[in-house]
Amino acid sequence: MADLEAVLADVSYLMAMEKSRSQPAARASKRIVLPDPSVRSIMQKFLEKSGDMKFDKIFNQKLGFLLLKDYAENVSESPCPQIKFYEAIKEYEKMETPDERLTKAREIYDHHIMVEMLAHAHNYSKESLQHVQYHLLKQNVPPDLFHRYVLEICDQLRGDIFQRFLESDKFTRFCQWKNLELNMQLTMNDFSVHRIIGRGGFGEVYGCRKADTGKMYAMKCLDKKRIKMKQGETLALNERIMLSLVSTGQDCPFIVCMTYAFQSPDKLCFILDLMNGGDLHYHLSQHGVFTEQEMIFYASEVILGLEHMHNRFVVYRDLKPANILLDENGHVRVSDLGLACDYSKKKPHASVGTHGYMAPEVLAKGVAYDSSADWFSLGCMLYKLLKGHSPFRQHKSKDKNEIDKMTLTQDIELPNEGLSKDCRDLLEGLLKRDVPDRLGCRGKGPTEVKEHPFFKDVDWQTVYLRRMTPPLIPPRGEVNAADAFDIGNFDDDEVKGVKLQDGDSDLYKNFNIVISERWQNEIAETIFEVVNQDADKAESKKRSKQKIKVAVEEKDSDVIVHGYIKKLGGPFTSAWQTKYGKLYPSRLELYPESLTAKPELVFMDQIEDVCAEMQTIKGETAIIVKLRDGFKEPKICLTNSDEISLKEWHTSLRTAHKVSQELLQRMGRKAIKIYGVNHDPMLSESERPGSVTRAFLNRASSVDSGV
């Protein structure tokens, strides 16, 4: 029965992989629904405050670029050829060979430069034109040939085109997507978990599928009780920090990166790139030792992975074949950053890693080190790929102390036969015991390793684009991992007496994260167009039913903020009711959700206070608006599942109330100076609420632009 279950788990996993590979969106079992377009009001303020309303911030986000492109090509009344020009250049920059680049460069010149020159519409500098012409004449086509044009294209786009985009519905759609991203709270329900594919000291790794996009990932689940039992909290949090460091910004195809991290009451979960091809240790045992030509491939991709880490001041500290994972096409990524360390502010001293791969300075007590440790480990790993064992396990010794002693004291004697001169020189350079003499530590970092004669035939751009041919391609249609029975299970009795306290939860309060760039790429590759089409239909249908229109409130009135918000109301004020709120300097208007009736009005002088701290009311974080005596309710409670909107409403309400109070106090003092008493003689007794302030607000509200 166990064998049958294992087979069924493998079949289910492989089917999910195949469908995710061809049509990931078709595998989505959960639909994304974008927030209402009114969220633009909130998001525009939020983006302005965070400095993210600038052209570069939006243009360099995947979804921002796609929506700006959509506006330029399908909405803008004036032609916008810059986008296609930009995309052609980006395609050129990814070309592998000089011949490919030359063909593409000539195509770009003919279709985007010459055509505009003939039409006297080439609005770019003479220097950019001459630079391209000169290099094309020489048939010299470096990847950055059109870099000057890219800068000028961006300068043109950030002008009138970008300003018109910000006033369009496409920017509203960007606000909707960004709001969705920033409010994401993942749980286990957002993933379909498949078979186990690995196990570590604190937990297991599973194959999984993201429910709303159909994309396959690896889910690394760490058990909080097991972490507590082994006092591994620092290690778990460090892995989360290191993964976010290497996963943010420019993507690295040679590191197993993280897209999400979230937690359940008993688990810490990392959502990582899924690698289906097994690890180099496994393939070394199956394939046997590699030739130098085969080893060059793995060395080149691993070097680019290390370069990515070192550029972010991260030292990996655990480089070995078992941590180098293959994808289904045979390309590799460095995995498991549990021992990685940020050395930007303080260099580490700890002796951590795997015996036989640790550098002498790591083994030496109290010695500070940095990226130097990884270059030594690289030498050890490459030696093992060529010879089948670590250079410090000549006699297959398993005595850790003996291995460490050899690492600290023994000069490596490379065999005379079986190694080329360049390969021997590379390994000797990487395995130097003295850090200043070691290759990679002489002042130029990864560059001096890449420039070593052993890699003289390597085109590093080709390596980066993953177009170098792998020496080994894992078998398709197989799960390249041990079966669940062999991987085994943890003994639950080990953690039976471990109790999680409130203080344990506090340790992980900042654990959750969404890596923006990677989430946006996932959306763009899967469901972006489908969700946009569904949202367009739903919004059009909703607008047709609304009797009260709220179009472009920001421009047509002095509304401070508007959008959907929930108010505690109903019988016995026991239920949260959805309202459409509009905040003006003098009042708060709360419309029914359908926008089919007049609003409930709350004037600023009726408000005693907007509490500085939000409170938990009926399980929701709520804004508390205290009202003055005589009002039918002692307070108004407002909430929103959208955390950004809730904070912006809270800030705006407090600010509006404070400003109105200051204004009313000034008006009161003026009345005393003019009339000698604190009242307005223009009001009758029936109109006077007790001070001049209400009269002022009533008159002010009559001139506010309403609905």
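Backbone N, Cα and C define each Cβ position, glycine as well.
Swiss-Prot gives this note for the published mutagenesis D3 to K: Failure to restore locomotion or avoidance to the aversive compounds octanol and quinine in animals lacking endogenous grk-2.
What Swiss-Prot says about the mutagenesis result for D10 to A is this: Failure to restore locomotion or avoidance to the aversive compounds octanol and quinine in animals lacking endogenous grk-2.
The feature domain 'RGS' is assigned by Swiss-Prot to 54-175. Restricting the average to the domain 'RGS' (54-175) gives a pLDDT of 94.
The mutagenesis experiment R106 to A is recorded by Swiss-Prot, whose note states: No effect on ability to restore locomotion or avoidance to the aversive compounds octanol and quinine in animals lacking endogenous grk-2. Neighbours of R106 (mutagenesis position), defined as other CB atoms within 10 A of its CB across all chains, total 14.
For the mutagenesis of D110 to A, Swiss-Prot gives this note: No effect on ability to restore locomotion or avoidance to the aversive compounds octanol and quinine in animals lacking endogenous grk-2. The structure shown keeps the original residue. Sequence-distant contacts (6 or more apart, same chain, Cβ under 8 Å) of D110 (mutagenesis position) do not exist in this structure. DSSP gives D110 (mutagenesis position) a helix state.
Residues or ranges marked as domain 'Protein kinase' by Swiss-Prot on the basis of sequence analysis: 191-455.
G203 (ATP binding site) falls within a strand when secondary structure is assigned with DSSP. Here Swiss-Prot flags I197, G198, R199, G200, G201, F202, G203, E204, V205, K220 as ATP binding site, drawing on sequence analysis.
Annotation note: K220 (mutagenesis position) sits in a strand segment as assigned by DSSP. Among the mutagenesis entries in Swiss-Prot is K220 to R, noted as: Failure to restore avoidance to the aversive compounds octanol and quinine in animals lacking endogenous grk-2. Failure to rescue defective egg laying and locomotion in grk-2 mutants.
Annotation source Swiss-Prot lists active site, proton acceptor at D318. For D318 (active site, proton acceptor), the count of additional Cβ atoms within 10 Å of its Cβ stands at 22 [all protein chains shown].
For the published mutagenesis K567 to E, Swiss-Prot gives the following note: Failure to restore locomotion in animals lacking endogenous grk-2. Significantly restored avoidance of aversive compounds octanol and quinine in animals lacking endogenous grk-2. Failure to restore avoidance to octanol and quinine in animals lacking endogenous grk-2; when associated with Q-587. Residue environment of K567 (mutagenesis position) contains 21 other Cβ atoms, counted within 10 Å of its Cβ in all protein chains.
Every protein chain considered, the tally of other Cβ atoms within 10 Å of the Cβ of R587 (mutagenesis position) stands at 23. In the three-state DSSP assignment, the secondary structure recorded for R587 (mutagenesis position) is strand. Among the mutagenesis experiments that Swiss-Prot reports, R587 to Q is described with the note: Failure to restore locomotion in animals lacking endogenous grk-2. Reduced ability to restore avoidance to the aversive compounds octanol and quinine in animals lacking endogenous grk-2. Failure to restore avoidance to octanol and quinine in animals lacking endogenous grk-2; when associated with E-567.
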Which of these recorded positions is closest to R106 (mutagenesis position) if you go by CA atoms: R199, G201, V205, D318?
-> D318
Sort out the sequence-distant neighbours of V205 (ATP binding site) for me: same chain, 6+ apart, CB within less than 8 Å of its CB, listed by position.
-> I196, I197, G198, R199, A218, M219, K220, C221
Shortest C-alpha distance to R587 (mutagenesis position) - which of the recorded positions G201, G203, D318 | G203
How big is the gap, in Å, between the Cα of D318 (active site, proton acceptor) and that of K567 (mutagenesis position), rounded to a whole number?
-> 54
Select the most exposed residue of R199, K220, where exposure means the fewest other Cβ atoms within 10 Å, treating these as the recorded positions.
-> R199
Since the record lists G201, G203 as binding-site residues, which of them has the fewest other Cβ atoms within 10 Å of its Cβ?
-> G201
How far apart, in angstrom, are the most distant Cα atoms among the ATP-binding residues I197, G198, R199, G200, G201, F202, G203, E204, V205, K220?
-> 15
Over all shown protein chains, what is the count of other CB atoms within 10 A of the CB belonging to I197 (ATP binding site)?
-> 23
Could you put numbers on the helix, strand and coil content of the domain 'RGS' (54-175), residue by residue per DSSP?
-> 90 helix, 0 strand, 32 coil
